[in-house]
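Student: Attaching a single structure in structure tokens format; questions to follow.
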Amino acid sequence: MNCSAFSFWFVCKIIFFFLSFHIQISIANPRENFLKCFSKHIPNNVANPKLVYTQHDQLYMSILNSTIQNLRFISDTTPKPLVIVTPSNNSHIQATILCSKKVGLQIRTRSGGHDAEGMSYISQVPFVVVDLRNMHSIKIDVHSQTAWVEAGATLGEVYYWINEKNENLSFPGGYCPTVGVGGHFSGGGYGALMRNYGLAADNIIDAHLVNVDGKVLDRKSMGEDLFWAIRGGGGENFGIIAAWKIKLVAVPSKSTIFSVKKNMEIHGLVKLFNKWQNIAYKYDKDLVLMTHFITKNITDNHGKNKTTVHGYFSSIFHGGVDSLVDLMNKSFPELGIKKTDCKEFSWIDTTIFYSGVVNFNTANFKKEILLDRSAGKKTAFSIKLDYVKKPIPETAMVKILEKLYEEDVGAGMYVLYPYGGIMEEISESAIPFPHRAGIMYELWYTASWEKQEDNEKHINWVRSVYNFTTPYVSQNPRLAYLNYRDLDLGKTNHASPNNYTQARIWGEKYFGKNFNRLVKVKTKVDPNNFFRNEQSIPPLPPHHH
């Protein structure tokens, strides 16, 4: 080899070495690259409190775990984000998106941390969590009966501050006060006012979304297709929701509730259930009559301990005690509702009563409990949901209730929630959430437990009940609800050329005929599929546009 050839070879080797070294450094340090990029966009100064946490920070684990609502996912084996960003304004979200794109990190956006599969804070590839805890302002305009709510606010905060302004206004969101509005509203969001006003997503009139290019869009600038998609189609598919503008609704000055327990042999419970399933969805929209079933240990007349299934029938009625008792005695005398079973509450106290964070027997609760983000007991849990379109036969319901005995006492529960009311009148394509006319009720199966080592046992029980009920629920497709996300329905391999075909399997369960429109919106606004997870809407490949 002559000198010039050797020199060329040596220079090439040096260049190759440095290139390789640089590539390895950039791959090895996406966290450092992200931090450098972020600090260029958002200079760290005195006016700027700490926004970014890495695993080197003392507060990293407490911030990560603080809003993990499902204790299944607090474990050493759960994948952890390289970075947690806690933005306090839109510019911080913009910087996070641009820098994550630049260095090749995925984003998970967390509002309240209630995602049933933990997908607002878990990813199988290197990722950043955008934790919206510091973006929780609520600006209410009583005159126009609207409010701007930042996506990190909780339902409890929304209900509390609306009530502070006007006791006869509220918003039709869910029951649990610690749920964040970012995910809840963008997945649909049902609750006590659903039969009067529809879902939370039906009552959104504007939004601020930060898109894949880091631009902040409102309803006008994003256009009606994207605005349609984020109200029930999962905002995380299209960007990061920073705020919602919501339409407030009228609520009565008093409402009446009861929650009666029925402890009898299963055939007797099934008779009550059968009456319930044939009448609850037909009631006037001012009455919600829900039911749930759970096992409990009791002592029988002979002093022996035994496990029985208990049924609970619970109401929310827009009106007084006398009217409700009269209605129940005429329409459902088998329940035997008496005046002494009922309580009249203000609307805000009704909200608290059914919040799951106070004792049912406690009458002296303060509405400030709605502001407590740590209210309620956290457990590990698993949940699956079905929609029922025709009555479940009594013989089948006997067997379904008997399956509660296969689970630990008090660990498994079925909740049945009536549809009907205004839900019958809203088009299935009004927003991506399609489950409207023809749905009698939703039925969900859940298990909760304490110990990590019991995860598989309880998850498998929920799966077994879900499999058993297959013939009795909606079919072709078997419908599902995005806010009770279920990865058993299928996952999408975004590297696969068949990702649309894979996604359609679960997509049509969540969205019905609306799935294809969601795909078109995704293809238009995020063609390179930056915002993705195991169950995200895929864009069509370029040749299909």
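Positions of Cβ are set from backbone N, Cα and C atoms, glycine also.
None of the substitutions listed is reflected here, since the structure keeps the original residues.
According to Swiss-Prot, the record shows the following:
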{"type": "VARIANT", "residues": "I63 to L", "note": "In strain: 001"}
{"type": "DOMAIN", "residues": "77-251", "note": "domain 'FAD-binding PCMH-type'"}
{"type": "MUTAGEN", "residues": "R108 to A", "note": "Strongly reduced catalytic activity"}
{"type": "BINDING", "residues": "109-115, S120, C176, 180-184, Y190, E236, I241, 481-483", "note": "FAD binding site"}
{"type": "MUTAGEN", "residues": "R110 to A", "note": "Strongly reduced catalytic activity"}
{"type": "MUTAGEN", "residues": "H114 to A", "note": "Loss of FAD binding and loss of catalytic activity"}
{"type": "MUTAGEN", "residues": "H208 to A", "note": "No effect"}
{"type": "BINDING", "residues": "H292, Y417, E442", "note": "cannabigerolate binding site"}
{"type": "MUTAGEN", "residues": "Y417 to F", "note": "Reduced catalytic activity"}
{"type": "MUTAGEN", "residues": "Y484 to F", "note": "Loss of catalytic activity"}
{"type": "ACT_SITE", "residues": "Y484", "note": "active site, proton acceptor"}
Student: For the cannabigerolate site as recorded (H292, Y417, E442), determine the largest distance between any two Cα atoms, in Å, rounded to the nearest integer.
Tutor: 11
Student: With the cannabigerolate site defined by H292, Y417, E442, which remaining residues of that chain have Cβ atoms positioned within 8 Å of the Cβ centroid?
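Tutor: Along the chain, the qualifying residues are M290, T291, Y414, V415, L416, P418, Y441, L443, W444.
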Student: Using DSSP and three states only, what is Y484 (mutagenesis position)?
Tutor: helix
Student: Between Y417 (mutagenesis position) and E442 (cannabigerolate binding site), how far is it from one CA atom to the other, in Å?
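Tutor: For Y417 (mutagenesis position) versus E442 (cannabigerolate binding site), the Cα atoms are 5 Å apart.
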Student: Name the residues of the same chain, 6+ apart in sequence, whose Cβ is under 8 Å from the Cβ of I63 (variant position)?
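Tutor: Result: Y53, I84, T86, D131.
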Student: If you count Cβ atoms within 10 Å of each one, which of the binding-site residues D115, E236 comes out on top?
Tutor: E236
Student: How big is the Cα-to-Cα gap, in Å, between R110 (mutagenesis position) and H292 (cannabigerolate binding site)?
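Tutor: So the alpha carbons of R110 (mutagenesis position) and H292 (cannabigerolate binding site) sit roughly 29 Å from each other.
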Student: Of the recorded positions listed here (R108, H208, H292, E442, Y484), which is spatially closest to D115 (FAD binding site) when Cα positions are compared?
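Tutor: Nearest in space to D115 (FAD binding site), counting only the recorded positions, is Y484.
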